[in-house]
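Here is what Swiss-Prot says about this protein:
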- GLY2 to Ala: Abolishes myristoylation. Loss of its ability to mediate unconventional (ER/Golgi-independent) trafficking of CFTR to the cell membrane. No effect on ER stress-induced relocalization from Golgi to ER (MUTAGEN)
- 15-105: domain 'PDZ GRASP-type 1' (DOMAIN)
- LEU59 to Ala: Abolishes organelle clustering; when associated with S-100 (MUTAGEN)
- ILE100 to Ser: Abolishes organelle clustering; when associated with A-59 (MUTAGEN)
- 111-199: domain 'PDZ GRASP-type 2' (DOMAIN)
- ASP148 to Asn: Enhances homodimerization. Loss of ER stress-induced relocalization from Golgi to ER (MUTAGEN)
- SER189 to Asp: Phosphomimetic mutation that decreases the ability to promote organelle clustering (MUTAGEN)
- THR222 to Ala: Abolishes mitotic phosphorylation; when associated with A-225 (MUTAGEN)
- THR225 to Ala: Abolishes mitotic phosphorylation; when associated with A-222 (MUTAGEN)
- SER441 to Ala: Loss of phosphorylation and its ability to mediate unconventional (ER/Golgi-independent) trafficking of CFTR to the cell membrane. Inhibits ER stress-mediated disruption of homodimerization. Loss of ER stress-induced relocalization from Golgi to ER (MUTAGEN)
- SER441 to Asp: Phosphomimetic mutant. No loss of its ability to mediate unconventional (ER/Golgi-independent) trafficking of CFTR to the cell membrane. Disrupts homodimerization. No loss of ER stress-induced relocalization from Golgi to ER (MUTAGEN)
- SER449 to Asp: Phosphomimetic mutant. No disruption of homodimerization (MUTAGEN)
- SER449 to Ala: Loss of phosphorylation. Does not inhibit ER stress-mediated disruption of homodimerization (MUTAGEN)
- SER451 to Asp: Phosphomimetic mutant. Partial disruption of homodimerization (MUTAGEN)
- SER451 to Ala: Loss of phosphorylation. Does not inhibit ER stress-mediated disruption of homodimerization (MUTAGEN)
Amino acid sequence: MGSSQSVEIPGGGTEGYHVLRVQENSPGHRAGLEPFFDFIVSINGSRLNKDNDTLKDLLKANVEKPVKMLIYSSKTLELRETSVTPSNLWGGQGLLGVSIRFCSFDGANENVWHVLEVESNSPAALAGLRPHSDYIIGADTVMNESEDLFSLIETHEAKPLKLYVYNTDTDNCREVIITPNSAWGGEGSLGCGIGYGYLHRIPTRPFEEGKKISLPGQMAGTPITPLKDGFTEVQLSSVNPPSLSPPGTTGIEQSLTGLSISSTPPAVSSVLSTGVPTVPLLPPQVNQSLTSVPPMNPATTLPGLMPLPAGLPNLPNLNLNLPAPHIMPGVGLPELVNPGLPPLPSMPPRNLPGIAPLPLPSEFLPSFPLVPESSSAASSGELLSSLPPTSNAPSDPATTTAKADAASSLTVDVTPPTAKAPTTVEDRVGDSTPVSEKPVSAAVDANASESP
């Protein structure tokens with residue numbers, strides 16, 4: 001509860017008459033005065049900011065006459081105006097039937113003492129104090145400090161003490177007569193725990209919201225209006241409604257006729273026809289039927305889907321390393337093919353005189369460099385021209401034949417045979433070395449005859 005006021009009091013000040021107790025059926029009760037929270041600040045426009053007989057005189061002057069009373073509520077922190085009629089005929093004591101005390105309402109809610117645990121057979125239990133819901137708000141004397149209550153209890157040892165107690169459960173104040181006794185058999189003179197401070201103040205508006213709540217049990221003859229969201233119509237029991245035909249159920253059943261999930265789905269249609277429009281629940285037998293559904297082709301029953309083949313045959317293990325014509329192999333490089341050169345035939349190994357035959361494996365053939373297309377016009381004669389001059393060569397025909405034979409074999413291994421190769425070799429050899437014309441020609445002819 002806040003201790004500061006939110007409105008300005010007419011005439012200024014923070015003083016008034018604190019309403020402590022309101023008797024039943026009294027003029028103050030009919031005016032709506034609320035104990036502990038209400039402060040009478042003025043009557044008929046007269047500000048009550050002093051502790052004198054002004055309030056009594058105004059009430060006596062207006063007996064059986066309605067007067068206007070301005071009330072400040074520390075619960076709502078607002079001012080309100082009410083009408084009260086002082087009377088001696090209502091059947092109780094006083095003209096208003098209320099107990100009041102002049103004090104300041106600024107900080108009045110801070111001086112409260114919260115009743116905590118209450119021991120059995122203690123003076124507090126015998127006086128009717130209720131644990132955790134009772135708040136001691138005052139006594140016959142003014143208490144402004146926390147020690148004022150304990151001092152008052154010590155001075156009333158074994159003597160009756162009147163306390164004003166507010167209860168949050170009943171939202172009302174009452175007078176409690178308690179007799180402090182330190183020899184009651186327990187701790188303390190009251191036998192109860194008392195809290196003081198910020199954490200033990202009276203909660204703000206404890207029952208204002210709760211009073212507006214009306215339970216359905218209090219209105220036995222009033223039928224409960226169903227909600228418009230449809231949730232009140234959902235029945236959680238297994239008993240079906242007597243006869244309900246919601247319009248949305250028929251459309252759902254018609255739209256589901258074209259959807260063939262299994263051969264006979266009777267369980268689904270029975271659930272949709274129960275009449276429950278919002279929460280259709282599937283019974284357990286649906287799951288049993290779904291477990292026995294044979295494999296089917298969804299393209300035959302569901303429209304708008306791409307048709308799938310009826311079944312896939314058992315495929316053997318495929319060799320994933322087979323290169324497709326449109327897929328470049330991921331590992332390795334493709335073979336370099338020169339479009340201007342025909343493929344080279346495999347040559348048999350040469351048996352040279354005096355040298356052991358050297359086998360030429362086929363796996364070493366791709367390691368030889370290929371002659372580019374620009375040098376394809378070069379003949380074997382150019383390769384022979386790089387040999388040493390024939391003037392320095394020995395005159396032995398067999399040696400000349402062997403060299404020519406070796407040169408001819410080198411030329412055949414590197415460059416493909418062409419039609420112009422023999423003529424070019426004969427012309428170049430004839431121009432440079434006329435002495436070895438016949439042996440070279442014979443060697444070339446021999447090679448040509450030996451080639452496959």
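Positions of Cβ are set from backbone N, Cα and C atoms, glycine also.
LEU59 (mutagenesis position) sits 14 Å from ILE100 (mutagenesis position), taking the CA atoms of both as reference points. Cβ crowding, taken as the number of other Cβ atoms within 10 Å, peaks at ILE100 among the mutagenesis positions LEU59, ILE100. Classification of ILE100 (mutagenesis position) by DSSP places it within a strand. Of the listed mutagenesis positions ASP148, SER189, the Cβ environment within 10 Å is emptiest of other Cβ atoms at ASP148. For the domain 'PDZ GRASP-type 2' (111-199), the DSSP-based tally of helix, strand and coil residues reads 17 helix, 30 strand, 42 coil.
Rounded to a whole value, the Cα-Cα separation of ILE100 (mutagenesis position) and ASP148 (mutagenesis position) is 20 Å.
Per-residue confidence over the domain 'PDZ GRASP-type 1' (15-105) averages out at a pLDDT of 92.
Recorded residues ASP148 (mutagenesis position) and SER189 (mutagenesis position) have their alpha carbons 15 Å apart, per Cα-Cα distance. Per DSSP, the domain 'PDZ GRASP-type 1' (15-105) is made up of 12 helix, 37 strand, 42 coil.
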